Every structure is written in C-alpha cells, then in structure tokens.
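> Annotations per Swiss-Prot:
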type: BINDING; residues: ASP41, HIS43, ASP84, GLN254; note: divalent metal cation 1 binding site
type: BINDING; residues: ASP84, ASN116, HIS217, HIS252; note: divalent metal cation 2 binding site
type: VARIANT; residues: TYR139 to Ser; note: In strain: CDC 137-85 and CDC 179-87
type: VARIANT; residues: LYS197 to Asn; note: In strain: CDC 137-85
type: VARIANT; residues: VAL388 to Gly; note: In strain: CDC 179-87
type: VARIANT; residues: GLN393 to His; note: In strain: CDC 179-87
type: VARIANT; residues: GLU414 to Asp; note: In strain: CDC 179-87
type: BINDING; residues: PHE429, PHE498, ASN499, ALA500, THR501, GLY502, GLY503, ASP504; note: substrate binding site
type: VARIANT; residues: ALA449 to Arg; note: In strain: CDC 179-87, CDC 331-86 and CDC 655-84
type: VARIANT; residues: LEU463 to Phe; note: In strain: CDC 137-85
type: VARIANT; residues: ALA538 to Thr; note: In strain: CDC 137-85
Amino acid sequence: MKFLKRGVALALLAAFALTTQPAQAYEKDKTYKITILHTNDHHGHFWRSEYGEYGLAAQKTLVDSIRKEVAQEGGSVLLLSGGDINTGVPESDLQDAEPDFRGMNLIGYDAMAVGNHEFDNPLTVLRQQEKWAKFPFLYANIYQKSTGERLFKPWAIFTRQDIKIAVIGLTTDDTAKIGNPEYFTDIEFRKPAEEAKVVIQELNMNEKPDVIIATTHMGHYDNGDHGSNAPGDVEMARSLPAGSLAMIVGGHSQDPVCMASENKKQVNYVPGTPCAPDKQNGIWIVQAHEWGKYVGRADFEFRNGEMKMVNYQLIPVNLKKKVTWDNGKSERVLYTPEIAENPQMLSLLTPFQNKGKAQLEVKIGSVNGLLEGDRSKVRFVQTNMGRVILAAQIARTGADFGVMSGGGIRDSIEAGDITYKSVLKVQPFGNIVVYADMSGKEVVDYLTAVAQMKPDSGAYPQLANVSFVAKEGKLTDLKIKGEPVDPAKTYRMATLSFNATGGDGYPRIDNKPGYVNTGFIDAEVLKEFIQQNSPLDAAAFTPNGEVSWL
C-alpha cells in the first residue's frame with residue numbers, strides 16, 4: 001500500500017473534497033444495516049472482578065448474541081477497541097497481556113487503536129502482542145524518526161455486505177509526555193487531528209471507501225476543554241470537514257460518553273439507562289468507559305452513501321450496585337440481567353488466570369526491617385511505609401514532593417522477602433498515580449488545607465519531601481526538599497487519583513491546567529520501585545519529625 005508524503009497530501013486538501021466518491025458496490029436505494037460494537041481502556045481485565053463483574057467470558061456471550069441478532073435482521077457487525085489493552089491487572093501485566101489479546105481474538109475484534117499504555121513496555125513486547133492478535137493495530141500518527149515512516153498500519157479496510165468501510169487509528173500525542181521516555185528514542189508522535197486530514201485524503205484518493213470511521217485513543221473532553229491534556233476527539237471532530245468521519249470510537253479519558261446536554265456529559269451515568277452519544281460537526285463520538293464494563297452498540301442504516309445512526313446504547317456487562325437493606329445488611333445486585341460466561345472463553349483464560357496468581361507469589365525484592373502500614377499507625381503518624389510509597393510515586397513522576405491519604409495504606413510489609421502479593425495487600429485499590437504542577441502559592445494553599453485532616457481518620461496525610469509546623473489552621477516553616485517554598489516557583493506534586501478528585505476531602509486538583517493522569521496503577525509503581533531499589537533499608541525511610549501539629 002502506497003501512502004502520499006505528508007506535505008503533498010496536505011497541499012491537496014484544498015483541491016479535493018473529503019467526501020467519499022467510491023466506485024460503488026452497494027445497491028442504489030437499498031438500506032443496509034451496520035452495527036458498530038466498541039470497547040476501550042481494557043487495562044488487563046480479562047477475568048471477572050471480585051464481584052463477578054465484566055470479564056471477557058461474559059463479553060463474548062454478549063457480543064455473540066448481538067452478532068446473531070444482527071445477522072437475523074440481515075445486518076453486519078464491526079467490533080472495535082479504543083486501545084489501552086495493557087497495564088492495570090497483575091495477572092495480565094505479568095504475562096504481557098497475552099490472555100487479553102487471545103481472548104479478544106476469540107470474541108472476534110476487527111481492529112484496535114494503539115493506546116498510550118501499549119508503550120508501557122518496550123516496542124519488542126508490543127510487536128509480540130501484534131503477533132498474538134488476529135486483528136490489526138492501527139496508529140496513523142506515530143512515526144520512526146530515523147526513517148520518517150509510520151510504525152503501524154494507519155488504517156484497515158473492511159467490507160460488510162457491499163459496503164467498503166475504512167477504519168483509521170489515532171492516538172494522543174501526549175503519549176510521549178506520559179509514557180516511559182526510554183522507549184521513545186526513535187519515535188515521533190504527530191498531532192492526530194492533522195494526521196487525520198492527511199489519512200482521510202489518502203483514503204479517498206487510493207481506497208475510495210463508502211464509510212470512514214476513526215478508532216482513537218485521545219480522550220473526550222466536554223466542549224473541547226482539554227486543559228493540560230492534548231486535544232481529544234471533540235477538538236479533532238471540529239477541525240475536520242463536516243461529516244468527513246461517520247463516527248469516532250474513542251478511549252483514553254475512560255468516560256461513558258453519555259451526554260446530559262449539548263457539550264456536557266452526564267456526571268454520574270447509571271448503568272442500563274439511556275445513553276446519548278456526542279455529535280460534533282456531523283461526526284458521532286462514542287466511548288464505553290473502561291475495563292470492559294460496557295459494550296457500546298451503535299446501529300446504523302446505510303443508504304445511498306449516507307450513514308444514519310438509528311440506535312445507540314451502552315450495554316453493562318454484569319455491573320452491580322451496592323444495596324443496603326432495612327436490616328443493615330448489604331449486598332451487590334445487578335443493574336441488568338446477568339450475562340452468562342462463555343465456556344470456551346473460560347477454558348482459554350483459566351490457565352492464564354491460574355498462572356498469574358502463581359506469579360504473584362514470586363519474590364520481587366526484600367527489606368531489612370518492618371515497613372509500617374498498620375491502620376493504627378498510618379492514620380496517626382508519618383510512617384516509613386508512607387515514605388516508600390511516596391518515594392515510588394515521586395520517582396515515577398519526577399515530582400518534588402508527594403502527598404496521599406494514610407487510609408490508602410492497608411497493610412505492613414515484614415522484614416524479609418517481598419512478593420507482588422505483598423504489594424497488592426498494601427495498595428489494593430488500583431488508584432492511578434497522578435501529578436500536578438503548581439505555583440509555590442498554590443502549594444502553600446494546598447498543604448494548608450491538607451494539614452487540616454485530623455489523625456484517627458483515613459484522610460490523615462502521609463507526606464514526603466515536605467516539612468512544616470501546623471498550628472491553628474496555619475503552616476509555618478514550610479519547606480519542600482529542605483528549602484523554603486518560593487511563591488513564584490513551580491513545584492510538581494505526586495499523589496493518587498483518589499485524592500486528586502477530592503477523595504477524603506482533599507482539595508481537587510484534577511481541574512488544574514498542570515494536572516496529568518499518568519495511567520500507572522499505584523501498586524505497579526510501588527512494585528517497580530522495590531525491584532529497582534532492593535534490598536530496601538527500612539531505616540532510610542523512617543520519618544524524623546519533618547512535620548508536626550501543635
């Protein structure tokens with residue numbers, strides 16, 4: 001397949017319309033039924049959750065039933081992923097997501113966008129994952145610097161009935177910023193919106209599809225307000241010629257894109273209720289939250305070159321809510337009827353699940369003394385476990401200091417060998433490590449608020465590289481890394497997504513321009529830190545009265 005050089009293609013944009021003009025294979029005045037199914041941000045959740053939610057076995061049952069229904073009505077199905085198959089569940093991470101890709105094969109995925117977390121591993125791992133997958137990895141806007149060539153297929157062509165459908169893959173150019181830089185030495189991430197214009201032109205000149213769809217990993221931001229993130233799907237849709245894409249199957253921001261009103265998503269979407277997708281500049285935009293919690297279903301009618309959406313829904317995959325009864329007892333109940341797990345998928349995945357569990361018992365490091373994480377300590381005083389966790393987050397983010405709720409530390413680690421299971425007992429919640437760049441004045445305001453969190457509560461803060469004296473709601477002698485805070489200087493703070501979004505009453509920082517969600521799970525970050533720094537010296541992390549409350 002030959003592709004036009006970028007500059008030539010851009011120059012031709014002014015001369016050619018982006019609407020498709022195919023050599024038509026479809027019948028005039030005939031209505032075709034096309035169903036697009038989609039998921040995104042799978043993050044290693046090939047197995048059901050501890051509450052029996054989602055998982056690829058139930059997803060296969062659901063997708064199979066939809067395929068059967070659509071086929072009975074004379075229609076066709078295309079199944080797409082918005083990327084980020086990697087990173088999030090130890091049983092998957094330890095096996096380079098092999099169970100996830102093999103499970104996706106069995107379900108019958110047609111294509112996926114390459115997400116930023118596909119680059120959490122070296123490129124050799126991603127190439128191995130391509131070999132496991134029986135569907136193409138699409139990424140139009142990543143190039144090899146040394147050759148100027150694309151590293152992945154920019155698009156794939158599918159024929160459904162007599163309709164020629166092109167699917168483009170695009171990924172956030174933030175990947176270079178939030179990923180591991182050692183893997184990007186010869187990789188260039190170009191602006192996806194600009195690359196989309198080039199690719200659409202290439203397609204219309206060379207392939208002449210009837211329909212063009214983009215599967216993306218760029219994020220959905222209400223009204224295009226992307227803050228410090230790179231522009232997402234909304235911004236791209238607005239930048240393209242109207243209707244040049246039939247739809248964008250998105251990912252990255254991990255939202256149910258269910259609109260409450262124009263340019264505003266529902267804040268707390270309830271599973272099983274109606275979901276109105278976004279539409280910008282004649283282009284539908286969809287996203288199915290995360291982890292396989294939903295399968296998105298978009299039913300289209302194609303007639304005489306036009307794609308019309310006639311139905312859209314997010315279908316929950318065994319999602320449950322916690323209900324407390326009058327007698328005080330509580331249980332988790334399904335939002336919608338239960339979806340049975342597919343036996344063939346269970347047969348495929350069970351050995352991987354068992355292998356992953358066994359690997360959790362493997363030694364990852366050691367420590368020469370107790371790392372104190374007991375509830376009776378972390379909610380009252382600074383502890384060496386808190387310092388180790390925050391040191392790991394600081395190392396991963398390049399932060400100047402770190403803060404987190406003591407209640408997020410759930411266990412101690414005894415002297416001796418450390419296993420991954422030990423780490424997961426300390427940090428079992430799967431929070432994301434995040435950071436924010438703030439002015440010195442903002443740091444003072446933030447830490448003053450955090451210092452109000454009282455002992456004997458989960459909100460009591462564990463801190464690293466911070467010293468102060470707190471008295472009567474004010475801080476004195478506040479220092480970061482031993483130096484007084486400069487109001488005009490910029491500081492980077494590492495914390496967890498839970499606290500960043502206001503958890504435990506902490507000030508929200510996820511709306512700040514300098515906020516970045518790294519996507520890295522807290523336990524994985526701690527595990528890597530232990531591996532790189534073992535044997536740990538417990539005494540080296542012992543607090544020394546840096547912070548005090550009078």
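Any Cβ shown, glycine's included, is placed from N, Cα and C.
Keep in mind that what you see is a predicted model, and the values were worked out from it rather than measured.
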> Which of the three DSSP-derived classes (helix, strand, coil) applies to HIS217 (divalent metal cation 2 binding site)?
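SS state of HIS217 (divalent metal cation 2 binding site) = strand.
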> Spatially speaking, which of the recorded positions GLN393, PHE498, GLY502, ALA538 is closest to GLU414 (variant position)? Use C-alpha to C-alpha, please.
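Comparing Cα positions, the closest of these recorded positions turns out to be ALA538.
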> Based on Cα distances to THR501 (substrate binding site), point out the closest of the recorded positions ASP41, ASN116, TYR139, HIS252, ALA538.
HIS252
> For LEU463 (variant position), which DSSP three-state class applies?
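Assignment for LEU463 (variant position) reads strand.
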> Rounded to an integer, what is the Cα-Cα distance in Å between GLY503 (substrate binding site) and ALA449 (variant position)?
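Here the two Cα atoms are 13 Å apart.
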> If you draw a 10 Å sphere around the Cβ of ASP504 (substrate binding site), how many other Cβ atoms fall inside it, taking every protein chain shown into account?
18
> How big is the gap, in Å, between the Cα of GLY502 (substrate binding site) and that of ALA449 (variant position), rounded to a whole number?
12
> Applying the rule Cβ within 8 Å of the centroid of the Cβ atoms of PHE429, PHE498, ASN499, ALA500, THR501, GLY502, GLY503, ASP504, what extra residues of the same chain belong around the substrate site?
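Neighbours found: SER405, ASN431, THR495, LEU496, SER497, TYR506.
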